[in-house]
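Asks: What follows is a structure written as structure tokens; I'll ask about it next.
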Amino acid sequence: MYYQNQHQGKNILSSSRMHITSERHPFLRGNSPGDSGLILSTDAKPRLKWTPDLHERFIEAVNQLGGADKATPKTIMKVMGIPGLTLYHLKSHLQKYRLSKNLNGQANNSFNKIGIMTMMEEKTPDADEIQSENLSIGPQPNKNSPIGEALQMQIEVQRRLHEQLEVQRHLQLRIEAQGKYLQSVLEKAQETLGRQNLGAAGIEAAKVQLSELVSKVSAEYPNSSFLEPKELQNLCSQQMQTNYPPDCSLESCLTSSEGTQKNSKMLENNRLGLRTYIGDSTSEQKEIMEEPLFQRMELTWTEGLRGNPYLSTMVSEAEQRISYSERSPGRLSIGVGLHGHKSQHQQGNNEDHKLETRNRKGMDSTTELDLNTHVENYCTTRTKQFDLNGFSWN
């Protein structure tokens with residue numbers, strides 16, 4: 001029993017050793033001993049183990065064909081004539097051979113260069129140092145020439161960039177200056193528009209004041225006719241288109257109304273006992289241009305021998321005028337004169353005295369509007385005519 005168990009154990013060990021040896025040697029020789037020593041693996045895709053003898057025969061075939069660059073797997077297989085070799089085996093081995101040869105060639109070249117340099121250093125004595133320096137200095141310009149060209153190109157590029165930056169900065173400054181100029185122009189335009197708006201507002205205020213005065217006077221004297229501001233504006237536009245220079249002021253509108261409504265005014269003047277002065281318009285315009293002072297119209301309301309003959313036409317004093325008119329509604333006179341001339345003020349007072357004497361004689365029932373009372377003294381003094389070109393609201 002013991003002998004049998006020992007024998008079985010030996011068999012198991014021997015079988016295990018055989019299995020290990022078979023695993024350790026995966027490449028097996030061909031079936032026949034005359035296969036030229038090819039060792040193939042037992043895989044599904046068998047691989048060839050290149051032995052030194054097989055590799056030498058491969059190198060001989062490659063050299064016969066003219067080198068690794070000219071040799072091909074088919075020609076190598078024909079030259080070698082070993083059965084069992086395939087194109088797959090030869091192709092992979094040829095690629096490896098070419099790579100190794102190129103690497104060896106590069107390494108040999110480097111080794112050769114190093115060896116030559118060491119030999120040159122060993123052979124150069126002290127007497128030949130000048131020649132060696134000349135030889136070393138000679139090829140330096142060729143080596144440094146690409147570097148110098150690159151530096152010059154870089155310097156040129158930097159110079160051009162600097163010029164472009166200068167041009168851009170100059171353009172930026174010009175753009176900023178142009179923007180400031182446009183801003184100043186816009187500010188000036190806004191200021192002028194604001195002034196024009198203020199002027200229009202003043203004209204509107206003057207129109208409102210005039211309409212209030214007309215309404216109050218027309219309420220007291222319904223027989224007397226006054227022009228509305230709209231009619232005055234229409235007459236002003238007609239006057240600008242026909243005869244007079246372009247003046248959109250309220251005074252020019254009032255003066256233009258006399259020429260356009262002459263016939264209707266004649267009837268009204270005859271009915272109210274109004275006396276008008278018929279003069280030359282050109283002479284009137286010349287006198288207006290020659291006069292440097294500012295003319296103003298003053299409405300005067302007189303009561304007997306008392307009262308101020310010249311009152312301003314502000315809206316705040318309208319009530320005072322109405323109170324005077326209520327006391328003496330039959331004594332209405334309009335005096336036109338220049339401020340600063342005492343003689344003209346005295347003449348206006350004389351006119352008021354004349355009107356009072358006429359009213360005492362029996363003319364109190366009618367309203368007399370005297371527009372020009374100094375016709376007889378035209379040669380000695382300046383004529384006083386109903387001219388509203390110098391009229392303004394203060």
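The backbone N, Cα and C atoms fix where each Cβ goes, and this holds for glycine too.
In this structure the noted substitutions are not present, so the sites keep their original residues.
Pulled these features from Swiss-Prot for this protein:
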- 42-102: domain 'HTH myb-type' (DOMAIN)
- K70 to R: No effect on nuclear localization. No effect nuclear localization; when associated with R-74 and R-78 (MUTAGEN)
- T72 to A: In isoform 1 and isoform 3; no effect on nuclear localization (MUTAGEN)
- T72 to E: In isoform 1; partial localization to one or more nuclear spots. In isoform 3; increased localization to nuclear spots (MUTAGEN)
- K74 to A: Partly directed to one or more nuclear spots. Partly located to extra-nuclear aggregates; when associated with A-70 or A-78. Complete loss of nuclear localization; when associated with A-74 and A-78 (MUTAGEN)
- K74 to R: No effect on nuclear localization. No effect nuclear localization; when associated with R-70 and R-78 (MUTAGEN)
- K78 to A: Partly located to extra-nuclear aggregates; when associated with A-70 or A-74. Complete loss of nuclear localization; when associated with A-70 and A-74 (MUTAGEN)
- K78 to R: No effect on nuclear localization. No effect nuclear localization; when associated with R-70 and R-74 (MUTAGEN)
Asks: Could you please provide the mean pLDDT value for the domain 'HTH myb-type' (42-102)?
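Replies: Here the mean pLDDT over the domain 'HTH myb-type' (42-102) amounts to 82.
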Asks: Neighbour count, 10 Å Cβ-Cβ cut-off, for K74 (mutagenesis position): what number do you get?
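Replies: If we count other Cβ atoms within 10 Å of K74 (mutagenesis position), we arrive at 11.
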Asks: List the same-chain residues at least 6 positions away in sequence whose Cβ sits under 8 Å from the Cβ of T72 (mutagenesis position), in sequence order, or say none.
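Replies: Listed in sequence order: L65, L94.
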Asks: How many other Cβ atoms sit within 10 Å of the Cβ of K70 (mutagenesis position)?
Replies: 9
Asks: Can you grab the distance from K78 (mutagenesis position) over to K70 (mutagenesis position)? Cα atoms, rounded to a whole Å.
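Replies: Taking the Cα atoms only, K78 (mutagenesis position) lies 15 Å from K70 (mutagenesis position).
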Asks: Please give me the CB contact count at 10 A for K78 (mutagenesis position), counting all chains in the structure.
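Replies: There are 11 such Cβ atoms around K78 (mutagenesis position).
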Asks: What three-state class does DSSP give K78 (mutagenesis position)?
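Replies: Where K78 (mutagenesis position) sits, the three-state DSSP reduction gives helix.
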